[in-house]
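One structure is given here, and the rest of the page talks about it.
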Amino acid sequence: MGSRASTLLRDEELEEIKKETGFSHSQITRLYSRFTSLDKGENGTLSREDFQRIPELAINPLGDRIINAFFSEGEDQVNFRGFMRTLAHFRPIEDNEKSKDVNGPEPLNSRSNKLHFAFRLYDLDKDDKISRDELLQVLRMMVGVNISDEQLGSIADRTIQEADQDGDSAISFTEFVKVLEKVDVEQKMSIRFLH
């Protein structure tokens with residue numbers, strides 16, 4: 001089965017994905033195999049429904065938000081390259097990557113890109129700030145009915161009050177980064193991919 005995956009990916013495509021995402025040859029081959037097993041329509045793309053069949057996403061309270069991150073605006077299918085680009089945000093940063101070429105593009109799994117990815121999970125209307133309502137929606141997704149609306153409102157208000165530095169009653173990306181400056185985002189937003 002692994003050989004099927006490697007034969008369908010051209011060497012040049014494999015090299016481009018490797019360069020763009022930082023995944024190893026064997027990781028790309030393994031993830032391609034996973035991609036094709038999820039591709040129920042066998043058309044080389046995944047739909048939202050394909051993602052919803054992944055048990056870990058189905059039970060994750062933010063599963064729908066994570067699934068949405070795989071799709072470009074207005075798109076309802078994602079190809080293998082787009083799939084890999086999104087997964088690259090969750091690739092752990094290796095020691096040898098910390099001293100990468102400063103003139104090259106920033107790796108998709110950099111702290112900055114991981115923070116942008118996390119910010120987009122909260123910024124539901126894509127206006128580059130997290131409003132009280134957006135924060136409430138995400139909190140509601142995470143805790144369900146276990147906490148009253150009043151308590152959730154209090155948590156949202158306190159969070160915005162602590163993070164909002166410019167007084168606009170919302171959290172900008174800069175404010176989001178400031179709040180998370182002491183959080184090990186690189187570790188918390190990483191998934192170990194087998195080599």
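Cβ coordinates are placed from backbone N, Cα and C, and glycine is handled just like the others.
What you see is the original sequence, not a version with the noted changes.
The Ca(2+) 1 binding site annotation in Swiss-Prot covers ASP123, ASP125, ASP127, LYS129, GLU134 and rests on sequence analysis. The DSSP secondary structure for ASP125 (Ca(2+) 1 binding site) is coil. A C-beta separation below 8 Å, combined with a sequence spacing of at least six in one chain, links ASP125 (Ca(2+) 1 binding site) to SER131, GLU134.
A 10 Å cutoff on Cβ-Cβ distances gives GLU175 (Ca(2+) 2 binding site) a total of 19 other Cβ atoms nearby, all chains included. The Ca(2+) 2 binding site feature in Swiss-Prot is assigned to ASP164, ASP166, ASP168, GLU175.
On the 0 to 100 pLDDT scale, the domain 'EF-hand 2' (71-106) averages 81 in the predicted structure. Residues annotated as domain 'EF-hand 2' in Swiss-Prot: 71-106.
Under the heading domain 'EF-hand 4', Swiss-Prot lists 151-186. With a threshold of 8 Å between CB atoms, the same-chain residues lying at least 6 positions outside the domain 'EF-hand 4' (151-186) that come near it are 92-93, 109, 111, 114-116, 118-119, 122, 128-132, 135-136, 139-140, 143.
According to its DSSP assignment, ILE147 (mutagenesis position) is coil. Swiss-Prot documents ILE147 to Ala as a published mutagenesis change and attaches the note Predominantly located in the cytoplasm; when associated with A-143 and A-145. Predominantly located in the nucleus; when associated with A-143; A-145; A-183 and A-185.
Looking at Swiss-Prot, you'll find the mutagenesis VAL179 to Ala noted as follows: Predominantly located in the cytoplasm; when associated with A-180. Predominantly located in the nucleus; when associated with A-138; A-139 and A-180. DSSP classifies VAL179 (mutagenesis position) as helix under the three-state reduction. Sequence-distant contacts (6 or more apart, same chain, Cβ under 8 Å) of VAL179 (mutagenesis position) comprise GLU162, ALA163, ILE171.
Taking a C-beta cut-off of under 8 Å and a sequence gap of six or more, VAL183 (mutagenesis position) has no contacts in its own chain. Listed in Swiss-Prot as a mutagenesis experiment, VAL183 to Ala is described as follows: Predominantly located in the cytoplasm; when associated with A-185. Predominantly located in the nucleus; when associated with A-143; A-145; A-147 and A-185.
VAL185 to Ala appears in Swiss-Prot as a mutagenesis experiment; the accompanying note says: Predominantly located in the cytoplasm; when associated with A-183. Predominantly located in the nucleus; when associated with A-143; A-145; A-147 and A-183. According to its DSSP assignment, VAL185 (mutagenesis position) is helical.
Note: the Cα of ILE147 (mutagenesis position) and the Cα of ASP123 (Ca(2+) 1 binding site) are spaced 22 Å from each other. Between the CA atoms of LYS129 (Ca(2+) 1 binding site) and GLU175 (Ca(2+) 2 binding site) there is a gap of 9 Å, rounded to the nearest whole number.
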